Amino acid sequence: MSALEWYAHKSLGDGIFWIQERFYESGNRANIWLVRGSEQDVVIDTGLGLRSLPEYLYSSGLLQDREAKEDAARRPLLAVATHVHFDHSGGLYQFDRVAVHHAEAEALARGDNFETVTWLSDSEVVRTPSPGWRARQFRVQAVQPTLILQDGDVINLGDRQLTVMHMPGHSRGSICLHDKDRKILFSGDVVYDGSLIDWLPYSRISDYVGTCERLIELVDRGLVEKVLPGHFNTFGAERLFRLASNYISKAGICHKVSTFAMRSLASLALRVTNSRTSP
């Protein structure tokens, strides 16, 4: 199957494109975002990487400008992982320039498939990317990041800037990217319109509460109008406030006890199915 068949996209305007893997039918299917800039383009998360995402970006014309095709072809392209979980980081190995938060840089460099929580089944991939492919073959490949991110760093695209916000809780290196001028938040799995997951091996409820407090502050200060999440559909500031507030209100003793049990089971299952490093 070609890359052009595997992926699909739609434009949200203002140089932002929403890309998805068509034949990965799962709640884990991650949103891939392409953000065009005057001096640099950024891909936010890369999906599973079962087909070449860079090939799709070029073949579909997403990295070309009608007025200046040659300049666009030479424009730097940076792949940023909002975190290293498999559904977001699987395609990072296809890019020359890769950025990740420092808390998860070592796991990515090792190809640590326990920390990437690799969990994929044949039934979720409804059309195999190549003959004989099986989900048990899938691993997140080790990638040496070329850019280590910290809270407050700014990724300069020329005519727009993306500010890194370290937002742990879902994972220890989770980040959001904030386009302050346009009041857009690329949230990864920090927040999306669904049940927030805090029971994975490196999740931490206390961190998540602090992260949700930061999200509420963004809304209160009028700094976010639109959220482009790691899963499901986009939403606005009012929904962001409600999602963050609901998490904080539910993060009591009972939630912590049940989450501890779920984390223990998830960790056991992941250790059985994944080696610490990719082959």
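Each residue, glycine too, has its Cβ placed from N, Cα and C.
Quick look at what Swiss-Prot lists:
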type	residues	note
BINDING	His83, His85, His170, Asp189	Zn(2+) 1 binding site
BINDING	Asp87, His88, Asp189, His231	Zn(2+) 2 binding site
MUTAGEN	Asp87 to Ala	Loss of enzyme activity
MUTAGEN	His88 to Ala	Loss of enzyme activity
MUTAGEN	Ser89 to Ala	No effect on enzyme activity
MUTAGEN	Tyr93 to Ala	No effect on enzyme activity
MUTAGEN	Cys176 to Ala	No effect on ZDHH20-catalyzed palmitoylation
MUTAGEN	Cys212 to Ala	No effect on ZDHH20-catalyzed palmitoylation
MUTAGEN	Cys254 to Ala	Loss of ZDHH20-catalyzed palmitoylation. Shows only a slight reduction in the Vmax and a small increase in the Km towards palmitoyl-CoA in comparison with wild-type
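All features noted in Swiss-Prot, drawn onto the structure.
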residue: His85; record: Zn(2+) 1 binding site; Cβ neighbours (10 Å): 29
residue: Asp87; record: mutagenesis position; Cβ neighbours (10 Å): 27
residue: His88; record: mutagenesis position; Cβ neighbours (10 Å): 29
residue: Ser89; record: mutagenesis position; Cβ neighbours (10 Å): 29
residue: Tyr93; record: mutagenesis position; Cβ neighbours (10 Å): 18
residue: His170; record: Zn(2+) 1 binding site; Cβ neighbours (10 Å): 27
residue: Cys176; record: mutagenesis position; Cβ neighbours (10 Å): 28
residue: Asp189; record: Zn(2+) 1 binding site; Cβ neighbours (10 Å): 26
residue: Cys212; record: mutagenesis position; Cβ neighbours (10 Å): 25
residue: Cys254; record: mutagenesis position; Cβ neighbours (10 Å): 9
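When each of the binding-site residues His83, His231 is scored by how many other Cβ atoms sit within 10 Å of its Cβ, His231 comes out lowest. Taking Cα separation as the measure, His83 (Zn(2+) 1 binding site) is nearest to Cys176 of the recorded positions Tyr93, Cys176, Cys212, His231, Cys254.
A 10 Å radius around the C-alpha of His231 (Zn(2+) 2 binding site) takes in none of the mutagenesis positions listed as Ser89, Tyr93, Cys176, Cys212, Cys254. Spacing of Asp87 (mutagenesis position) relative to Asp189 (Zn(2+) 1 binding site) is 11 Å (Cα to Cα, whole number). For Cys176 (mutagenesis position), the nearest of the binding-site residues His85, His170, Asp189 in terms of C-alpha separation is Asp189. His85 (Zn(2+) 1 binding site) carries neither a helix nor a strand DSSP state and counts as coil. Closest in space to Asp189 (Zn(2+) 1 binding site), of the mutagenesis positions given as His88, Ser89, Cys212, is His88, taking the CA atom of each residue.
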